[in-house]
Amino acid sequence: MLLWTAVLLFVPCVGKTVWLYLQAWPNPVFEGDALTLRCQGWKNTPLSQVKFYRDGKFLHFSKENQTLSMGAATVQSRGQYSCSGQVMYIPQTFTQTSETAMVQVQELFPPPVLSAIPSPEPREGSLVTLRCQTKLHPLRSALRLLFSFHKDGHTLQDRGPHPELCIPGAKEGDSGLYWCEVAPEGGQVQKQSPQLEVRVQAPVSRPVLTLHHGPADPAVGDMVQLLCEAQRGSPPILYSFYLDEKIVGNHSAPCGGTTSLLFPVKSEQDAGNYSCEAENSVSRERSEPKKLSLKGSQVLFTPASNWLVPWLPASLLGLMVIAAALLVYVRSWRKAGPLPSQIPPTAPGGEQCPLYANVHHQKGKDEGVVYSVVHRTSKRSEARSAEFTVGRKDSSIICAEVRCLQPSEVSSTEVNMRSRTLQEPLSDCEEVLC
C-alpha cells in the first residue's frame, strides 16, 4: 500500500521536470565545422530508443547512442532540432521529448566575385588582371584562404594564396568564360564565383571588297552585289559601302564575317569606284577601291577624272592671256592707220587702169611711214562704187610698197594721199582719188 502511494506522488513530479535537452556544438557553428548533436537526459539519466528531428521531421534513430554527427556544417544545416527517448525510472520507463534548439550556421565567407582589370573587354595586347575577391568572417579571420582560377573547364592556376591572375599581352584567343574558386586551408568549404566573360577586342583587318555581276559589264537594269569581309576583328563589325567617297549603304555583322549589298543599276551614275569600310570598337579600315564599268558607258564618274580640276583654272588663264594679246595686237594695228579702200573686182570684159594710192602716217615728230598700193580699175566700176565695203576681199592688188620718210620729207602731220594714172593715155581710164 505504501509503494503505490509513493508511485502516485512521483508521477506528477515527472510531468513538471525537463528530462531531456538537446545540445549542438561547436557554438557558434560556421560553415565547414563538424556539427554534432547530443540528446542528454536530466542528470545524465540513461536513455534508449533515441530519435532526432529537424524542423519537426524525423532525422535519425539510435537504440543506445545519444550523439549524432552531422558532418561538415553548411548553410543548409540550419534549422530547429529536437530529440526524444525512453527515460528509465525505477520501477517504470516512459518516453520524453526535448525542447527544440535553434542551430544557426554562420557563413565563413561569402561567394567570391571575379573581376577583370581594367575591363572585361580589353584591347588586344593590353595587360589584363583577374581578381578574385571575398572576405572571412571576423570571428574566423585567422584562417588562410586559397584561390584557384579556371577558364572554359580548364585550370589556369591551382590553389594558392594569391587572389589575382595576370594575363600579359592579351590575345583574341584569351577570350572566354572565367571563374575562380576559394577554399580555407585545410577546410572543406569551397565556393565558386559566377562566371565572367572576357572578350579581347582585336582591331579589324583591312576588308576585301568583291563585285559580283554577270560575265560582262553590267548594263542599266542589271543587279550588282558587293561583298565585304574583314578576315579578323572582334564583333560586332559595322560595314559601310562607298561610291566615290559617298556612302551608299551599311550593314552590321553582330558575329563578324561577311556582309553584302545588292542593288540594281539605275543609270551611268552607278558606275565608278566602290569601296567598303569595316569598323569595330577598336579600329576602322578601308578596302582597296574596285572599279565598276557599265556596258556602253563613255564616261565613268571615278576619282581618276579629278585630275582635270586643277588644270581648269590654268586653261582659263591661258585663254585670257591669248585674248589679251590679240586685243593688244588689234589695237596697235588700228593705231597704225586705216588701210586703203578695197576695190571690188572689175566686171568681165571691162578695161582696167592702174591706181596708185599713197597713205602717209606720222607716228612721231621725227618719223613717218608711207603706204603705197596699186590697183587697176575701169570706168565701168564707177557705177558700183557705192557697193564698196571694207569687208570685201576680192580686190586685185598689183603692188604695194612701204617707205619710211625722213623728217625733211614730211612738212606736216597730216595724211597726204594722192593717186596718179599710168603715163600711157587710156581712153577709158581716169584719175581716181582715194
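Keep in mind that glycine also has a Cβ here, set from the backbone N, Cα and C atoms.
Original residues fill every noted site, and no substitution is shown.
The annotation domain 'Ig-like C2-type 1' is assigned in Swiss-Prot to 20-95. Averaged across the domain 'Ig-like C2-type 1' (20-95), pLDDT in this predicted model comes to 89.
Marked as domain 'Ig-like C2-type 2' by Swiss-Prot: 111-197.
What Swiss-Prot lists as domain 'Ig-like C2-type 3' is 207-293.
As a published mutagenesis entry, TYR356 to Phe appears in Swiss-Prot alongside the note: No change of phosphorylation implicated in interaction with PTPN11. Loss of interaction with INPPD5, INPPL1 and GRB2.
A mutagenesis experiment is reported in Swiss-Prot for this position, TYR371 to Phe, and the note states: Loss of phosphorylation implicated in interaction with PTPN11. Loss of interaction with PTPN11, PTPN6 and INPPL1.
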**Request:** Could you break down the residues of the domain 'Ig-like C2-type 1' (20-95) into DSSP helix, strand and coil, giving a count for each?
**Result:** 6 helix, 51 strand, 19 coil
**Request:** Kindly report the helix/strand/coil residue split of the domain 'Ig-like C2-type 3' (207-293) according to DSSP, in that order.
**Result:** 3 helix, 48 strand, 36 coil
**Message:** I'd like the per-state residue tally for the domain 'Ig-like C2-type 2' (111-197) from DSSP, helix first, then strand, then coil.
**Reply:** 6 helix, 43 strand, 38 coil
